[in-house]
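Following: one structure in structure tokens, then a few remarks.
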Amino acid sequence: MSELSDEASEPELLNRSLSMWHGLGTQVSGEELDVPLDLHTAASIGQYEVVKECVQRRELDLNKKNGGGWTPLMYASYIGHDTIVHLLLEAGVSVNVPTPEGQTPLMLASSCGNESIAYFLLQQGAELEMKDIQGWTALFHCTSAGHQHMVRFLLDSGANANVREPICGFTPLMEAAAAGHEIIVQYFLNHGVKVDARDHSGATARMLAKQYGHMKIVALMDTYSPSLPKSLYRSPEKYEDLSSSDESCPAPQRQRPCRKKGVSIHEGPRALARITGIGLGGRAPRPRYEQAPPRGYVTFNSSGENPLEEEGLCCRDVTSPINERDVESSSSSSSREEHAFCANLGPVQSSSSSEGLARAQGLSSEASVESNEDSDHACKSSARKQAKSYMKTKNPDSQWPPRAATDREGFLAESSPQTQRAPYSGPQDLAALLEQIGCLKYLQVFEEQDVDLRIFLTLTESDLKEIGITLFGPKRKMTSAIARWHSSARPPGDALELAYADRLEAEMQELAIQLHKRCEEVEATRGQVCQEQELRAVVESCLLEQDRAREDLQARLRETWALARDAALVLDQLRACQAELSSRVRQDQPPGAATLGLAVPPADSKGWQASLQAMSLPELSGALEDRVREMGQALCLVTQSLEKLQVLNGKKWRET
């Protein structure tokens with residue numbers, strides 16, 4: 001195969017056969033370089049034409065398992081090649097053949113969220129309630145991986161939502177609650193699952209959610225089951241009754257060693273790491289020979305031979321990195337010898353099936369595979385396209401995905417002390433900085449705004465946009481340069497780790513801006529809380545003063561009531577004197593002399609009237625004057641008491 005160019009697209013790469021590097025100057029014919037794809041590899045990397053050719057020849061057993069115990073349908077179902085799955089199903093392959101772990105193609109598709117493939121498999125008679133060696137059904141696998149749409153699809157297809165796995169006694173609802181999948185828990189509750197079911201330790205789904213700090217799920221389950229007894233909310237001796245404030249506390253780590261999760265997309269890179277001898281740290285051994293293979297070639301050698309001996313190279317079956325049991329296989333039914341990948345892999349132009357070969361550059365194998373277990377299969381292709389388009393703009397000489405540089409420590413550790421750069425001091429003016437990042441043409445824009453280097457280093461992305469830097473590329477370069485200046489990092493370059501560091505620095509700067517805003521919001525909230533506390537203290541003091549004023553008012557009212565009662569008694573006496581005086585005037589007869597010199601009668605009304613009849617007219621007149629004087633004094637006291645009540649009540653008494 002001719003050397004691949006940087007402009008080669010992914011379909012062009014997939015349509016070419018695999019090739020090997022036989023050393024510099026070695027003359028090898030094109031026929032010897034061609035390595036045909038077997039059916040399992042073609043199904044795993046999405047080679048529809050190769051699979052179609054194998055199906056049409058009718059010479060191969062489509063249900064045959066490879067050394068790892070996987071069929072072509074399993075690979076296509078796991079990766080998500082729906083066209084190949086449809087082709088194999090039309091050819092009549094078996095849909096319920098399990099792997100050595102007991103996982104059917106439906107379980108593999110469910111673990112990766114491939115909803116369309118699960119639909120095809122169910123249409124062809126796939127058993128929905130079939131269990132693997134752990135006792136997990138397809139519903140368990142998609143629930144554990146967090147694929148919401150797949151869970152809803154299986155529930156609508158009639159999956160048993162109350163099934164239990166035998167190890168811990170978990171139901172799918174318990175698995176979702178313990179893992180924190182809130183939307184999946186919502187689906188199960190809407191489906192009507194048993195929320196009061198307990199596992200082998202006596203814990204319910206609500207207890208598991210509370211134990212691992214998923215308080216939103218706890219509140220969600222409380223809204224769906226408000227009448228549950230409190231005995232279900234607390235397990236004796238094992239689970240404490242946590243308050244709602246526990247959500248702010250760090251949740252315990254979920255460690256479940258007794259239970260194994262379903263198939264993960266990360267198993268592919270791990271398997272490839274064991275094949276190639278490269279650890280998950282992303283560091284490959286350094287080459288011990290001077291000859292380096294050209295771009296686009298992969299070296300092969302026998303595991304027991306010296307890497308320098310190129311005569312031992314031969315073809316082999318391509319081992320898929322997805323099924324880790326492929327590594328354990330020591331023999332194959334084919335006549336070709338079994339060889340392992342050389343530990344010193346050269347640069348490889350990889351497709352979706354060989355992205356794990358990025359470990360040859362010292363990069364992380366897990367990061368080289370575009371995986372998102374918490375999202376559905378529809379999001380994978382768009383994320384992969386965005387990653388590739390981003391790398392074309394950041395580093396046109398490299399075709400590795402941007403996520404392949406997540407293991408920065410392993411990559412940077414490979415640089416020798418002689419190649420490390422000197423400490424970066426930074427440019428002295430704005431023109432030098434802009435020239436360094438390739439944005440010198442924008443110097444005039446900053447000069448018009450009177451922006452020097454000191455002001456430039458304080459600008460944010462929104463400030464640059466306001467000044468007039470509207471293009472995304474220059475704006476990102478400037479924000480990365482500002483972030484690098486503040487972090488005293490090295491200047492930007494063309495290396496892959498520097499491109500990744502630029503993106504991280506920009507994200508860190510944006511996070512710092514958001515943190516500053518949040519701190520300001522927290523300070524404003526604290527000020528509001530202080531104001532509310534002061535207002536509360538003022539209101540409490542006002543209430544205390546009102547209570548004291550009310551008590552004084554009640555005391556004054558009691559005194560006024562007593563004075564009014566005395567005034568009423570004097571008024572009755574005055575009326576009696578007036579009545580007697582009126583009767584005497586009408587009779588026009590002088591009273592007897594025996595009544596002269598009588599003392600003031602008692603205050604009793606009956607005795608008062610009897611004594612008035614015995615008084616003379618002058619005495620009666622004097623008694624009337626005395627009663628009028630007492631009446632005036634009583635009214636004066638009542639008026640004074642009412643005036644005191646006016647002050648306490650806050651308004652004039654006579655105004656009412």
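Cβ coordinates come from backbone N, Cα and C, glycine included.
Keep in mind that this is a model prediction, so the values were computed, not measured.
According to Swiss-Prot, the feature domain 'SAM' maps to 425-488, an assignment based on sequence analysis.
Among the sequence features in Swiss-Prot, the mutagenesis site Asp450 to Lys is noted as follows: Decreased homooligomerization. No effect on interaction with ANKS6. Counting every protein chain shown, 7 other Cβ atoms lie within 10 Å of the Cβ of Asp450 (mutagenesis position).
For the mutagenesis result Ile455 to Glu, the note given in Swiss-Prot is Decreased homooligomerization. No effect on interaction with ANKS6. In the three-state DSSP classification, Ile455 (mutagenesis position) falls within a helix.
DSSP assigns Glu466 (mutagenesis position) to a helix. The annotation that Swiss-Prot gives for the mutagenesis experiment Glu466 to Lys reads: Decreased homooligomerization. No effect on interaction with ANKS6.
Other Cβ atoms within 10 Å of the Cβ of Leu471 (mutagenesis position), summed over all protein chains shown, number 11. Quoted from Swiss-Prot for the published mutagenesis Leu471 to Glu: Decreased homooligomerization. Decreased interaction with ANKS6.
Quoted from Swiss-Prot, the note attached to the mutagenesis of Phe472 to Glu states: Decreased homooligomerization. Decreased interaction with ANKS6. For Phe472 (mutagenesis position), no same-chain residue that is 6 or more apart in sequence has a Cβ closer than 8 Å to its Cβ. For the recorded site, Phe472 (mutagenesis position), the DSSP three-state label reads helix.
Here Swiss-Prot notes a mutagenesis experiment, Lys477 to Glu, with the remark: Decreased homooligomerization. Decreased interaction with ANKS6. Every protein chain considered, the tally of other Cβ atoms within 10 Å of the Cβ of Lys477 (mutagenesis position) stands at 21.
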Glu466 (mutagenesis position) and Ile455 (mutagenesis position), distance between Cα atoms, whole Å: 14
Predicted model, mean pLDDT over the domain 'SAM' (425-488): 85
C-beta crowding around Glu466 (mutagenesis position), within 10 angstroms: 12
Cβ-Cβ neighbours of Ile455 (mutagenesis position) (radius 10 Å): 13
